[in-house]
Amino acid sequence: MEFINQTFFSDYSEGKIDTIPYALGIVLALTNGSRILKFINLLISLLRKFIITSKTVIGKFKIENNTSHQNDDIHKEYEEVMKQMREMRVHVTALFDSIHKDNMEWRMSESIRREKKREMKASTAENEVKIHTNDVNICDTSGLETEVCL
């Protein structure tokens, strides 16, 4: 059966069978359409259609025989997909953990930065008050006439 399959259903033989009607058509045109050549051309065209149909039927038969193997393939494919989904879940979890960690670090750095900014403003305000109190003349603010001011 394999020999017949290789002989009649190979791409090489189909290519040769496809060229025969064209060659016979040229011969028919040169011989003014002999009935024998027309009959041979018809037989070859029918044989070609039969071979193509047979090849299709054999292909369908092979597919039907492989359905038992196909169930195993479906289970293997399902397991493979589930394995990939588990791996993906691990990667996504790691990604979210990394994002969460980065977010927490950023929040901590922001709060530290704000605290330092507040401290700097407070120290600046204290320094301004000290400078302002040092510049103030006690005689101008008290309204008292003391020996120091005179």
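Each residue, glycine too, has its Cβ placed from N, Cα and C.
Original residues fill every noted site, and no substitution is shown.
Sequence-distant neighbours of Phe50 (variant position) (same chain, 6+ apart, CB under 8 A from its CB) do not exist here. According to Swiss-Prot, the naturally occurring change Phe50 to Leu is described as follows: In strain: Cowden-virulent.
According to Swiss-Prot, the natural variant Asp97 to Asn carries the annotation: In strain: Cowden-virulent. A sphere of 10 angstroms centred on the C-beta of Asp97 (variant position) encloses 10 other C-beta atoms.
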